[in-house]
Amino acid sequence: MRNCKMARVASVLGLVMLSVALLILSLISYVSLKKENIFTTPKYASPGAPRMYMFHAGFRSQFALKFLDPSFVPITNSLTQELQEKPSKWKFNRTAFLHQRQEILQHVDVIKNFSLTKNSVRIGQLMHYDYSSHKYVFSISNNFRSLLPDVSPIMNKHYNICAVVGNSGILTGSQCGQEIDKSDFVFRCNFAPTEAFQRDVGRKTNLTTFNPSILEKYYNNLLTIQDRNNFFLSLKKLDGAILWIPAFFFHTSATVTRTLVDFFVEHRGQLKVQLAWPGNIMQHVNRYWKNKHLSPKRLSTGILMYTLASAICEEIHLYGFWPFGFDPNTREDLPYHYYDKKGTKFTTKWQESHQLPAEFQLLYRMHGEGLTKLTLSHCA
């Protein structure tokens, strides 16, 4: 008798725990629908769909699995419809864009701060770092100064339509390559590869950023002849493009920067790449975006490139800006980068420094206002 009672109690407790778990999950989905999200007010085809839609769409994201923050996750039927219609409906608001450009230029002299020049620094001058303690310094050497341009590489440059290409996995299968290559000027981020992905990301590169840490991660700090050859061949493919090297963000880049300087001096005249070495630009850029209620530890490279593009481009189109682990068009899982190996899980390491969902929310709003065209759907 006693065993039967205990079994019944255990059964009841199990049902209670299951009910509580289901209630919590239901509340999560319900609250997410009530909260103002980053897109639009959702519309669903049938009663009861919102809750299940949240589970199937939201929980596909590794971001959601880890943080259970539904405000960033729901991909609704209305957004799917919007993605299909917006490319043809989007209209450039030139007046609003020019106003934004003026606002940016009030905070950032983009042309001047785009790169240090031979005339802007002297040998022995101590440079500080944007994101490191003021005690850390980098001394300008003769070799470093010799690599600086005589004038800003974007002085007196103007382009009609520019593409700023992020590295999000949303570009996988997008077939946006031809559209990107039709742009007058193409910005790329972090030396991202294009050769094996041309159908989706294009091949044209007019500028790519190069965080010094890339040398450690992909080229073994140039420690072997093979490493040096690989790096040389990668640079050769740029063929006249600007290599924008933010050497003064972190003091941890100092040693790698010196390795880079030695390499470029050694191969002087053998590469057509244009070198650009920005100084302490971020204090100015951060000030502008802070006024737009965006103040993470660090802005993403993508939004930094948008800032630079605003000074020389008459219209800016964005590709590969999507910080979530699922495709809004197909509901399929996505890698973090389009060039990640197949099966690579979506990473959330960026969360330590960046506010990518908040950046995306702002860019999406700018898209709606006609300031920039944000491509989230497939191009063909």
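Each position is counted from 1, following the chain as shown.
Positions of Cβ are set from backbone N, Cα and C atoms, glycine also.
Taken from Swiss-Prot, the feature CMP-N-acetyl-beta-neuraminate binding site covers Asn167, Asn190, Ser300, Thr301, Gly302, Trp322, Tyr336, His337. DSSP assigns Asn190 (mutagenesis position) to coil in the three-state reduction, placing it in neither a helix nor a strand.
In this view, Asn190 (mutagenesis position) is surrounded by 16 other Cβ atoms within 10 Å of its Cβ, with every protein chain counted. Where Swiss-Prot documents Asn190 to Ala as a mutagenesis experiment, the accompanying text is: Loss of alpha-N-acetylneuraminate alpha-2,8-sialyltransferase activity.
Within its own chain, His337 (mutagenesis position) has Asn167, Ser168, Gly169, Ala192 as residues 6 or more apart in sequence whose C-beta sits under 8 angstroms from its own. Look at His337 (mutagenesis position): DSSP puts it in a strand. Where Swiss-Prot documents His337 to Ala as a mutagenesis experiment, the accompanying text is: Loss of alpha-N-acetylneuraminate alpha-2,8-sialyltransferase activity.
Experimental mutagenesis is annotated in Swiss-Prot for His354 to Ala, with the remark: Abolishes enzyme activity.
Swiss-Prot lists His354 with the feature active site, proton donor/acceptor, giving a curator's inference as the kind of evidence.
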Per DSSP, three-state class assigned to Gly302 (CMP-N-acetyl-beta-neuraminate binding site): helix
Lowest local Cβ density among Trp322, Tyr336, which the record lists as binding-site residues, within 10 Å: Tyr336
Pairwise Cα distance for Trp322 (CMP-N-acetyl-beta-neuraminate binding site)/Asn190 (mutagenesis position) [Å, integer]: 16
Cα-Cα distance, maximum over Asn167, Asn190, Ser300, Thr301, Gly302, Trp322, Tyr336, His337, record's CMP-N-acetyl-beta-neuraminate binders, Å: 16
